[in-house]
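Asks: Just dropping this structure here.
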Amino acid sequence: MSTEKLKHHKIIFVVGGPGSGKGTQCEKIVHKYGYTHLSTGDLLRAEVSSGSERGKKLQAIMEKGELVPLDTVLDMLRDAMLAKADTSKGFLIDGYPREVKQGEEFEKKIAPPTLLLYVDAGKETMVKRLLKRGETSGRVDDNEETIKKRLETYYKATEPVIAFYKGRGIVRQLNAEGTVDEVFQQVCSYLDKL
């Protein structure tokens, strides 16, 4: 199946640190605009639990703590996008690209992004939100030390990506310090113009 038809879709990369609220904003965008939300993490987990050949290979890679090859991630994104191409009004690609090369490969194999939404919350805010989430989520990676490490990794990886797309003029930065609705108002002001 050709990726040709994906070129006419709106494709939005959503980038934001852990605790920035990007998951919540993605849900609201899906609800209001009829976009399809694709998270690379969810796709990988679904593939593993499907028990497919690809899933078994992925499980072995992830159990070793290694990074899943870029080609595999792109194939999964492309398959998921093509499966929804006829019914979706657009795509939110969540947690991708994590580096400039991933963005370039995405364009080569799939299509160029329409926008990059940068859900930007300050470090303090993200730490606070994650600690609060940790009280109820039971997620082992929601303790302060791990959180600070995750944020460091996130900033290191994301800054060049943001700079790359700023150079193209497609970054829309959201001040994610406000309430969910305040942040969503900013989102709408950008998406309504597309």
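Using the three backbone atoms N, Cα and C, a Cβ is placed for every residue, glycine included.
So Swiss-Prot lists the following for this protein:
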type: BINDING; residues: GLY19, SER20, GLY21, LYS22, GLY23, THR24, ARG133, GLY178; note: ATP binding site
type: BINDING; residues: THR40, ARG45, GLU66, LEU67, VAL68, GLY95, TYR96, PRO97, ARG98, GLN102, ARG139, ARG150; note: AMP binding site
type: MUTAGEN; residues: LYS22 to Met; note: Reduced activity
type: MUTAGEN; residues: LYS28 to Met; note: No loss in activity
type: MUTAGEN; residues: ARG129 to Ala; note: Reduced enzyme activity. Decreased Km values for ADP
type: MUTAGEN; residues: ARG129 to Trp; note: Reduced enzyme activity. Increased Km value for ATP, AMP and ADP. Km value for ThDP decreased to about one fifth of that of the wild-type enzyme
Asks: LYS28 (mutagenesis position) has how many other Cβ neighbours within 10 Å of its own Cβ?
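Replies: If we count other Cβ atoms within 10 Å of LYS28 (mutagenesis position), we arrive at 15.
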Asks: Give me the largest Cα to Cα distance among GLY19, SER20, GLY21, LYS22, GLY23, THR24, ARG133, GLY178, the residues the record lists as binding ATP, in Å as a whole number.
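Replies: Max Cα-Cα spread across the ATP binders: 17 Å.
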Asks: When a 10 Å sphere is centred on the Cβ of VAL68 (AMP binding site), how many other Cβ atoms does it contain?
Replies: 15
Asks: Could you check the binding-site residues SER20, THR24, THR40 and say which one's CB has the most other CB atoms within 10 Å?
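Replies: When each Cβ's neighbours within 10 Å are tallied, SER20 tops the list.
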Asks: Rounded to a whole angstrom, what is the C-alpha distance between LYS22 (mutagenesis position) and TYR96 (AMP binding site)?
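Replies: Pair distance, Cα basis, whole Å: 12 Å.
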Asks: Quick one: of THR40, GLU66, VAL68, TYR96, ARG129, which recorded positions lie within 10 angstroms of GLY21 (ATP binding site), measuring between C-alpha atoms? Sequence order, please.
Replies: ARG129
Asks: According to DSSP, collapsed to three classes, what secondary structure does ARG133 (ATP binding site) have?
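Replies: DSSP assigns ARG133 (ATP binding site) to helix.
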Asks: Please report the three-state DSSP label of GLY19 (ATP binding site).
Replies: coil
Asks: About how far apart, in whole Å, are the alpha carbons (Cα) of TYR96 (AMP binding site) and GLY23 (ATP binding site)?
Replies: 13
